[in-house]
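Participant: Straight from Swiss-Prot, here's the annotation block:
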| type | residues | note |
| --- | --- | --- |
| MUTAGEN | Cys2 to Ala or Ser | Loss of glutamine-dependent activity but no effect on ammonia-dependent asparagine synthetase activity |
| DOMAIN | 2-186 | domain 'Glutamine amidotransferase type-2' |
| ACT_SITE | Cys2 | active site, for GATase activity |
| MUTAGEN | His30 to Ala | 4,5-fold decrease in glutamine affinity |
| MUTAGEN | Asp34 to Asn or Glu | Little effect on the kinetic properties |
| BINDING | Arg50, Leu51, Ser52, Ile53, Val54, Asn75, Gly76, Glu77, Asp99 | L-glutamine binding site |
| MUTAGEN | His81 to Ala | 5-fold decrease in glutamine affinity |
| MUTAGEN | Ala105 to His | Little effect on the kinetic properties |
| BINDING | Leu233, Val273, Ser347, Gly348 | ATP binding site |
| MUTAGEN | Glu349 to Ala or Gln | Loss of glutamine- and ammonia-dependent synthetase activity, but still exhibits glutaminase activity |
| MUTAGEN | Glu349 to Asp | 5-fold increase in affinity for aspartate when assaying both the glutamine- and ammonia-dependent synthetase reactions, and 2-fold decrease in kcat for these reactions. Modifies the product glutamate/asparagine stoichiometry |
Amino acid sequence: MCSIFGVFDIKTDAVELRKKALELSRLMRHRGPDWSGIYASDNAILAHERLSIVDVNAGAQPLYNQQKTHVLAVNGEIYNHQALRAEYGDRYQFQTGSDCEVILALYQEKGPEFLDDLQGMFAFALYDSEKDAYLIGRDHLGIIPLYMGYDEHGQLYVASEMKALVPVCRTIKEFPAGSYLWSQDGEIRSYYHRDWFDYDAVKDNVTDKNELRQALEDSVKSHLMSDVPYGVLLSGGLDSSIISAITKKYAARRVEDQERSEAWWPQLHSFAVGLPGSPDLKAAQEVANHLGTVHHEIHFTVQEGLDAIRDVIYHIETYDVTTIRASTPMYLMSRKIKAMGIKMVLSGEGSDEVFGGYLYFHKAPNAKELHEETVRKLLALHMYDCARANKAMSAWGVEARVPFLDKKFLDVAMRINPQDKMCGNGKMEKHILRECFEAYLPASVAWRQKEQFSDGVGYSWIDTLKEVAAQQVSDQQLETARFRFPYNTPTSKEAYLYREIFEELFPLPSAAECVPGGPSVACSSAKAIEWDEAFKKMDDPSGRAVGVHQSAYK
């Protein structure tokens, strides 16, 4: 992971602003501890903190075209960069081996309307000194975070994390996923549009399991490009186990040269985190034994988790209960992963949104409702699991890649017949995915019930969080919460506790508005609560809130 920081529409002293930009960019150096770079002129400033994974020696940023007239700062990975280099290499003189430099080639060729050509995860800021124009863009689902804000002079700031904007901006907001801002028309435009957003476009499709299986294998393989050691996050659940199995299949050869040479680090390392004796640790070890990975089991105590909560809220920049519950073990694990010399990991985020994997999907009344909920969940994922995976890992300088959210894979998986994703009546959640990959995994894992990450690390983790919140937040505080927190008013003591910490760390009203809210059961959207009368009486995002869970709340 890297970080970017940019200032545009400059109206104040550029020399002083450059100093300020360096100071604010430094707040995100945990994302990119390997190198720092800056471009500064009277009209634009671009700062970058680099985590070097591809082209370690020559890929420092900002990147420039040959004429030094186009400047680019990027946080991301472009998985189809080799194909784009081949296509544009006769018309653009590449200066580095960085995968991200293809953005400059595309801009030179097409102007601002090229973002859908990119397959990957990214957030970037590009400055064109010839036109005195800038282009800001974010990937299709917002896998990579990006925020924007304005100061009292009307100067525009962009940054990978809001902590770099809060000290200087009057207002901030999340830069929309799947969108770009081109300064010459001044509008934020959405570029990510798919036919599968509409149920009618997919309802009569025929599901091809072979195509689905191959699409995921292709996605994982493309995500393996790396010039540094990498690993896999292996919780022992279906999604991370599938990603680990496919990664193991290709890890012995370098994908960068079409598998002509041996991988520089042929032994695949896997990582699991949990309280001692937790459900995830046992299942993860079983998968690791089956696949033959070098497995690392990372333990944490409830007290260690509690001690990390404030740091987690600072790094994840949220007060969302589910996100904080799940981010804390991930944050602790990331520190150990970095200590072992690993700089990139593959993870299983996104599968539950694509395939209707959360336990509340058992209550989906029909295929149309299920499909529409999966689309809602995917388009909102930048506020939840994408933020968690990205920021919890980058807090310690580790990059998380998410093959289930690959754009090409989504175009296959979201076009299969939604009826084939329905669960209940004897069918397990994500049964179509299980059927595709059951040969890759032990049967006990291929058909293991969905366990949310915050539950799977150990049930006592969430139970203790609730107990601590009950001790620290009074009944009166919760009853009067609407006066202190009129926006996204906390509805539980746990939520109140997190919100209190968040407001201390980010004391800007618009910062709180960057965090999602609303009722949820087992990670559902507010809309899906209408599926079951019992949901309307609950307000707990744990999977144990749904009766089909084997350890459901009584």
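The backbone N, Cα and C atoms fix where each Cβ goes, and this holds for glycine too.
For all the noted positions, this structure keeps the original residue and models no substitution.
Can you tell me where each of these features sits in the structure?
Facilitator: The Cβ neighbour count for Cys2 (mutagenesis position), using a 10 Å radius over every protein chain in view, is 28.
Sequence-distant neighbours of His30 (mutagenesis position) (same chain, six or more apart, CB under 8 Å from its CB) are His315, Ser394, Ala395, Trp396, Gly397, listed in sequence order.
Using a 10 Å Cβ-Cβ cutoff, Asp34 (mutagenesis position) registers 16 neighbours.
In the three-state DSSP scheme, Ser52 (L-glutamine binding site) falls into the coil class. All protein chains considered, the CB of Ser52 (L-glutamine binding site) has 20 other CB atoms within 10 Å.
Its Cβ placed at the centre, His81 (mutagenesis position) has 22 other Cβ atoms within 10 Å. In three-state terms derived from DSSP, His81 (mutagenesis position) belongs to a helical segment.
Its own atom aside, the Cβ of Ala105 (mutagenesis position) has 22 Cβ atoms within 10 angstroms in the protein chains shown.
DSSP classifies Val273 (ATP binding site) as strand under the three-state reduction. Cβ neighbour count for Val273 (ATP binding site) (all protein chains, 10 Å cutoff from its Cβ): 29.
Listed in sequence order, the residues of the same chain lying 6 or more apart from Glu349 (mutagenesis position) and placing their CB within less than 8 Å of its CB are Asp239, Leu381, Asp385, Cys386, Arg388, Ala389, Ala400, Val402, Phe404, Leu405.
Following the DSSP three-state reduction, the secondary structure of Glu349 (mutagenesis position) is coil.
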Participant: Summarise the model confidence on the domain 'Glutamine amidotransferase type-2' (2-186) as a single mean pLDDT, whole number.
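Facilitator: The answer is 97, the mean pLDDT of the model over that range.
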Participant: Starting from the Cβ of Val54 (L-glutamine binding site), draw a 10 Å sphere and report how many other Cβ atoms land inside it.
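Facilitator: By my count, 19.
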Participant: Have a look around Asp99 (L-glutamine binding site) and count the other CB atoms within 10 A of its CB, chains all included.
Facilitator: 25
Participant: So around the L-glutamine site, Arg50, Leu51, Ser52, Ile53, Val54, Asn75, Gly76, Glu77, Asp99 aside, which residues have their CB within 8 A of the centroid of those CB atoms?
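Facilitator: For the L-glutamine site, the extra neighbours are Met1, Cys2, Gly59, Val74, Ser98, Cys100, Glu399.
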Participant: I'd like to know which of the recorded positions Asp34, Arg50, Ser52, Gly76, Leu233, Val273 sit within 10 A of Cys2 (mutagenesis position) at the Cα level.
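Facilitator: Near Cys2 (mutagenesis position), where near means Cα within 10 Å, the recorded positions are Asp34, Arg50, Ser52, Gly76.
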Participant: Using a 10 Å radius around its CB, how many other CB atoms surround Arg50 (L-glutamine binding site)?
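Facilitator: Excluding its own Cβ, Arg50 (L-glutamine binding site) sees 23 Cβ atoms within 10 Å.
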Participant: Near Ser347 (ATP binding site), which residues of its own chain have a C-beta under 8 A away, given they sit six or more steps off in sequence?
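Facilitator: For Ser347 (ATP binding site), the qualifying residues are Val232, Leu233, Ser240, Ile243, Ala389, Ala400, Arg401, Val402.
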Participant: Listed L-glutamine-binding residues Arg50, Leu51, Ser52, Ile53, Val54, Asn75, Gly76, Glu77, Asp99 - what's their greatest C-alpha to C-alpha distance in Å?
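Facilitator: The L-glutamine-binding residues span at most 14 Å between Cα atoms.
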